[in-house]
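**Student:** Questions regarding the structure given below will be posed in turn.
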Amino acid sequence: MKWLLLLSLVVLSECLVKVPLVRKKSLRQNLIKNGKLKDFLKTHKHNPASKYFPEAAALIGDEPLENYLDTEYFGTIGIGTPAQDFTVIFDTGSSNLWVPSVYCSSLACSDHNQFNPDDSSTFEATSQELSITYGTGSMTGILGYDTVQVGGISDTNQIFGLSETEPGSFLYYAPFDGILGLAYPSISASGATPVFDNLWDQGLVSQDLFSVYLSSNDDSGSVVLLGGIDSSYYTGSLNWVPVSVEGYWQITLDSITMDGETIACSGGCQAIVDTGTSLLTGPTSAIANIQSDIGASENSDGEMVISCSSIDSLPDIVFTINGVQYPLSPSAYILQDDDSCTSGFEGMDVPTSSGELWILGDVFIRQYYTVFDRANNKVGLAPVA
């Protein structure tokens, strides 16, 4: 019996795919460093709302890459045989996998890893085209099948996009090569099977769920666990929240309060839990009020800055979800970078039938270990350890 138990534990551990994430300077920070942010903001209106609920044709998805402006967490995957490595965003707010290819002549591709099908013995071409639109242009490419190495296992026969054009020279400064989407297949452009679905269908993960831990302090230590939960990353028990709409990881918020007073979402509202969005975003009017309450003001770079000395005096902002309170302290919702501090809130307006929509991005996820349960269509949350 003891040996059977040990064997079962070994089998489960082999079906838990652990993908380390590293924290790097964001695209925004790289643009500031290179004196390019003002030019970027002039030519690319940063609109986080355009990522969600796009109007799309059958072969067109709308996934604005400007919305990854502040993303800081990235993982490495390999594609092909032998594997060609790529740095990607593990994004619960989209569903496609795509990387640059050697067919791409855009400046944006020139400083990134590019997939070469000729160097892979397992690549299978298709005649399908992919176009992911955003801003003033679109990422165009083709779809193909190959083996994807993720967390030490081989995801065979995985469909993915190979970019041929990537508009906007700003992507030259992006700290990532491509995107690995972890949302539901219903929002996948071209009907492409997402990576996690393919892993589950092949029996490569032991549970139909995955979880995310984002470290607040270290460049390393963050992780995506495909197929399992690691209780060492959180304290107490997981609280489960039903997914309200299966597409994005969308849930219902009860309210948002400060000092016991409701400041937003007074009658309940919808929220998307999105690892591919760095900040906490909500309706522009509600966010404007919050920025005023915490003393944030816009600087010449379009950032909402705040005095770092305010961190010790400001109150928590509390998100109540499914009857459970999830407080964010000022040190969580105010972002410190050297001697400067910026607000972790950003305004957006998304026209949805469900009304007010919020995005719980990395500012929230850093404080709460998050489980994305596909089997039961639930999101699990617990304070990080």
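The backbone N, Cα and C atoms fix where each Cβ goes, glycine too.
In this structure the noted substitutions are not present, so the sites keep their original residues.
Remember, it's a predicted structure, so these values are computed and weren't measured experimentally.
Sharing the feature lines straight out of Swiss-Prot:
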{"type": "DOMAIN", "residues": "73-382", "note": "domain 'Peptidase A1'"}
{"type": "MUTAGEN", "residues": "Asp91 to Ala", "note": "Loss of activity"}
{"type": "ACT_SITE", "residues": "Asp91", "note": "active site"}
{"type": "ACT_SITE", "residues": "Asp274", "note": "active site"}
**Student:** What is the separation, in Å, between the Cα atoms of Asp91 (mutagenesis position) and Asp274 (active site)?
**Tutor:** 7
**Student:** Starting from the Cβ of Asp274 (active site), draw a 10 Å sphere and report how many other Cβ atoms land inside it.
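**Tutor:** So the Cβ neighbour count for Asp274 (active site) comes to 27.
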**Student:** If you draw a 10 Å sphere around the Cβ of Asp91 (mutagenesis position), how many other Cβ atoms fall inside it, taking every protein chain shown into account?
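**Tutor:** If we count other Cβ atoms within 10 Å of Asp91 (mutagenesis position), we arrive at 25.
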